[in-house]
Amino acid sequence: MSSASTFGQNAWLVDEMFQQFQKDPKSVDKEWRELFEAQGGPNTTPATTEAQPSAPKESAKPAPKAAPAAKAAPRVETKPADKTAPKAKESSVPQQPKLPEPGQTPIRGIFKSIAKNMDISLEIPTATSVRDMPARLMFENRAMVNDQLKRTRGGKISFTHIIGYAMVKAVMAHPDMNNSYDVIDGKPTLIVPEHINLGLAIDLPQKDGSRALVVAAIKETEKMNFSEFLAAYEDIVARSRKGKLTMDDYQGVTVSLTNPGGIGTRHSVPRLTKGQGTIIGVGSMDYPAEFQGASEDRLAELGVGKLVTITSTYDHRVIQGAVSGEFLRTMSRLLTDDSFWDEIFDAMNVPYTPMRWAQDVPNTGVDKNTRVMQLIEAYRSRGHLIADTNPLSWVQPGMPVPDHRDLDIETHNLTIWDLDRTFNVGGFGGKETMTLREVLSRLRAAYTLKVGSEYTHILDRDERTWLQDRLEAGMPKPTQAEQKYILQKLNAAEAFENFLQTKYVGQKRFSLEGAEALIPLMDSAIDTAAGQGLDEVVIGMPHRGRLNVLFNIVGKPLASIFNEFEGQMEQGQIGGSGDVKYHLGSEGQHLQMFGDGEIKVSLTANPSHLEAVNPVMEGIVRAKQDYLDKGVDGKTVVPLLLHGDAAFAGLGIVPETINLAKLRGYDVGGTIHIVVNNQIGFTTTPDSSRSMHYATDYAKAFGCPVFHVNGDDPEAVVWVGQLATEYRRRFGKDVFIDLVCYRLRGHNEADDPSMTQPKMYELITGRETVRAQYTEDLLGRGDLSNEDAEAVVRDFHDQMESVFNEVKEGGKKQAEAQTGITGSQKLPHGLETNISREELLELGQAFANTPEGFNYHPRVAPVAKKRVSSVTEGGIDWAWGELLAFGSLANSGRLVRLAGEDSRRGTFTQRHAVAIDPATAEEFNPLHELAQSKGNNGKFLVYNSALTEYAGMGFEYGYSVGNEDSIVAWEAQFGDFANGAQTIIDEYVSSGEAKWGQTSKLILLLPHGYEGQGPDHSSARIERFLQLCAEGSMTVAQPSTPANHFHLLRRHALSDLKRPLVIFTPKSMLRNKAAASAPEDFTEVTKFQSVINDPNVADAAKVKKVMLVSGKLYYELAKRKEKDGRDDIAIVRIEMLHPIPFNRISEALAGYPNAEEVLFVQDEPANQGPWPFYQEHLPELIPNMPKMRRVSRRAQSSTATGVAKVHQLEEKQLIDEAFEA
């Protein structure tokens, strides 16, 4: 058997291996032994090793013209050199090598086999086609790919990789080039191979210093994309260097590639060996000869690029010259073809569009300088679309790929021939002129690396310029100390999660794994705030990563966290329901790492209702800022709000809260938002969870900058944290950081995400953590020793192990039944809430003391006049009685805040807390001006809110928590609309104290009353609030007079009781003269009355029927009673619905010893209102009371009828039933 036909050019290697086999059979691999034993001779089937072909050699820059040669000097006798003589120049002529000794040497061994193969090759009738191909596009696109590889996975591609892949594609288009010739059974035969097996000609050094050529095969290349081809190519190369090629690697070559251009050869005709039909030779890359003396500037001006000469040597017996010529033309077209380069860029995950082959465009029409400026602006506005921000480097299935053709130079009528030309750039990068290549390099560095920035949508030019300058200046390299600090934070984040995973297997903790860069990011923002001399950072966040943040950012003791895992409650948590560990809050101090700053850090408690914490945290921050009262620039408490990507895009509370940012009653000087974008929501992918391209696209609607940052680049993450904090301080606006990362585990630690995201978790499983990657980077750069890296992790683990053991040794305390919070706070009984007559007059006079030149609106002036007179003459209505409470509290030095939709005027045109001059639009808040005149820091602040209940109520709740000494009231436009804030009511208002020990004195003012306005303007859902009442969690009231409302508000504000107050306020009663109060009700009546007995009972002994009622229905029943002259009926008003004033009710009932019937009369349907709650609890509290019967509308699914006549009929029937004999 001929080794030449099977192994081609590698036949010499077979001979060498066989000689080794003859000397020592064990010295060759098993495959070779089996082959030689089967063949029994040296010409058995060969095997090959291969080394990497060298890349085509680039020519140097054109050399300057050589100086004329000097005339030869006459030979003279040498003398000692003078000390001052100049040193002689060394000759630039290379020293001539010594010629070998003449003689004759027999050729043996390898070279004998090679010579034999060459003789055999002469039997093949070959022909050669030659083609010069433009190489400019290869230079540009190869550089783009290699830049991307340098920033991501490392490595590079060579020209030979590209040409080899183009060769495979061309063979696929011209399969005849893959054929070969052989003689089988004495007959000429055309061989058509099954696959395209590309042979790489590799020059291997031998032990004796000589070199030998082998050809190794990349098999089945037609099935590969470029990335696969590159991997197979590099595998062959790597194994050839290590001598690890197998016999199979040397066999089956169908076409070969050789690259003499690597040593500067421009054109060669390689030999074709038996068994192959084609061999391609690649020459060096150089400018055409006639331009090799031109300067770079001249070459750029002329648009001259380098060429590469490629030859196709083929077996003329099976391949015709036309086919070979077409083959080379196809290769040339591929190397300048858009789709070929698109395929390579896609396979290599290069986010940019490849450079395109194009003819040079003359500088006519629109000036090219203008086009370059347009390109710069395109990158500023859309460069983020191709930024390398996704650590998984993949496109989510179903998500459309954005169009970023604006970033292609071709879009701007620029071509590759413009890259080295100089253009005016208007100060970009601090220069007036640059080459297009320099411009692209700077633009990509600023806008397309690990940070993608969106800021050009911002309307304010100063903001845009500030951001532009910092982004285009680039990210400064951290110092070695800063790098070690970043690594320390990553170590802490990862070690904490690993420790919990090991010690508490299966317990839910919603780990941060995959997003550990959040810890250095938050630390960076807080550290920057500390350096700015600010007072506090308040954090709001969901449950994912919360434990890690509590420990590594807030500084919560490890022992406390471990105790929670052990089920042991801290002392402060005893009583109440408690909550899961990943809902709890805490606070600590942050010491600036590279400075002297120090700042308080607090984490707000939150429920699992995602994003519900947003408005609450903002309210807390605003309260703290108002308490510090540092003026316009005093927003020294920083809100830092964390989100999940799916929640941020999906939940309406997000834009509701962001919308508050620049409103005067809600501005907190900017919030730093971090979206922890792990690219999944539980099991839902982005294509099913948002219609926006980015989860953060809401932010742009509010004119805020967004920074998308790769979570696997901690240095970029830290820089963005600093930049965002600086922007917030400079411009007082919200700023958004989209931290693109992944979730290592499922939604919780017991979940298996591969069930729903198999492809995503193929990429995640086994992936190196960001800490490991960063450690390798620092080790590779020499910035850290391996010992230091290991010591940090070990010390951190030892610290946690020590605390863990202490907790374990402390022993588990036996769980105890929770006692509740009922006994911790009591209603104040002895507190007097009246004011003096002098203060009452002063409050009334405030509406007369208008600023000079101020005029009331014609419809408001009578209201102001009535308020001045009513404090002496009587007839104080509801709105004025309420304002008297707020104004008197502000007078005493308290901060009173009232906010809601239309609260300044009042939904029903009743309040007029702030008057507006119709001519000048000047505002006048009489009670605030009065409080300010006292000089005791009292304030009465009234704000119209945005049209939101959820965010509005949440903000006011947060405000009441952030400043417990303030009096905070949130008013609904109609009480019905409070259900838009049901999450705040359920999760915070009613249960915050029980779950987290978080107290609040928030007041909810909810207009409620059945006046025929329909099902959405009648009921504040009294039954729902009462259902939430337990353990004294809330005070719920429905006062019937302005004075009692006044006393209730003042009692709530002046007492030490810290619980929310829910008041169902009236609508029709606002102008009901029967419901007005006298001045003495504010000055002489000293307390709130939880129950008001019937004042119109002449003889209690005559009373046979007692009606229990609340709200405006009292006045309708009283009117009917008077009309009918019913002295056998007593109407008792329950003013406080919870806690149930059972003693006062019992006393009232006891005052009617002959009563035979107790009616509970209410406007609301039977299944709503106070009745269901009172039916259940009142008999338990008053065991001996007469049987109680309900009188109300029938049970309904809706709250009220929307038909006025039906409403009137229902009300008449209800009252008639109450007064039945």
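Keep in mind that glycine also has a Cβ here, set from the backbone N, Cα and C atoms.
Copied from Swiss-Prot, the annotated features are:
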BINDING   R544, S608, L610, D645, A646, A647, N678  thiamine diphosphate binding site
BINDING   H583, S608, H1017  2-oxoglutarate binding site
BINDING   D645, N678, I680  Mg(2+) binding site
BINDING   T1035, R1051, K1087, S1090, R1144  acetyl-CoA binding site
MUTAGEN   T258 to A  Loss of E2 succinyltransferase activity, but nearly no effect on E1 dehydrogenase activity
MUTAGEN   H316 to C  Loss of E2 succinyltransferase activity, and 2-fold reduction in E1 dehydrogenase activity
MUTAGEN   Q320 to D  Slight reduction in E2 succinyltransferase activity and in E1 dehydrogenase activity
Message = Long-range neighbours only, meaning 6 or more apart in sequence with Cβ under 8 Å: which ones does H316 (mutagenesis position) have?
response = P125, T126, A127
Key: Where S1090 (acetyl-CoA binding site) sits in the secondary structure, as DSSP reduces it to three classes   = coil
Ask   = Are there residues of the same chain, six or more positions away from N678 (thiamine diphosphate binding site), whose CB falls under 8 angstroms from its CB, and which are they?
value = G514, A515, R544, G644, D645, C741, Y742, R743
Request  = Would you count the other CB atoms within 10 A of the CB of D645 (thiamine diphosphate binding site), including those on all shown protein chains?
outcome  = 24
Remark   = Candidates T1035, S1090, R1144 (binding-site residues); nearest Cα to A646 (thiamine diphosphate binding site) turns out to be T1035
Task = Might you list, by sequence position, any residue in that chain lying six or more from R1144 (acetyl-CoA binding site) with a Cβ less than 8 Å away from its Cβ?
result = S1090, V1091
Request  = Measuring Cα to Cα, tell me the gap between T1035 (acetyl-CoA binding site) and T258 (mutagenesis position) in whole angstrom.
outcome  = 89
Query = Taking the Cβ of A647 (thiamine diphosphate binding site) as reference, which residues of that chain separated by at least 6 in sequence fall under 8 Å from it?
reply = P542, L610, E611, V654, G681
Request  = Taking the Cβ of H1017 (2-oxoglutarate binding site) as the reference point, list residues of the same chain whose Cβ is under 8 angstroms away and which are at least six residues distant in sequence.
outcome  = F974, D976
Message = Cα-Cα, whole number of Å: S608 (thiamine diphosphate binding site) versus R1051 (acetyl-CoA binding site)?
response = 34
Ask   = In which DSSP state, out of helix, strand and coil, do we find A646 (thiamine diphosphate binding site)?
value = helix
Request  = Given the recorded positions T258, Q320, I680, state which is nearest to R1051 (acetyl-CoA binding site) when distance is taken between Cα atoms.
outcome  = I680
Key: Sparsest Cβ surroundings (other CB atoms within 10 Å) among the binding-site residues R544, R1051, K1087   = K1087
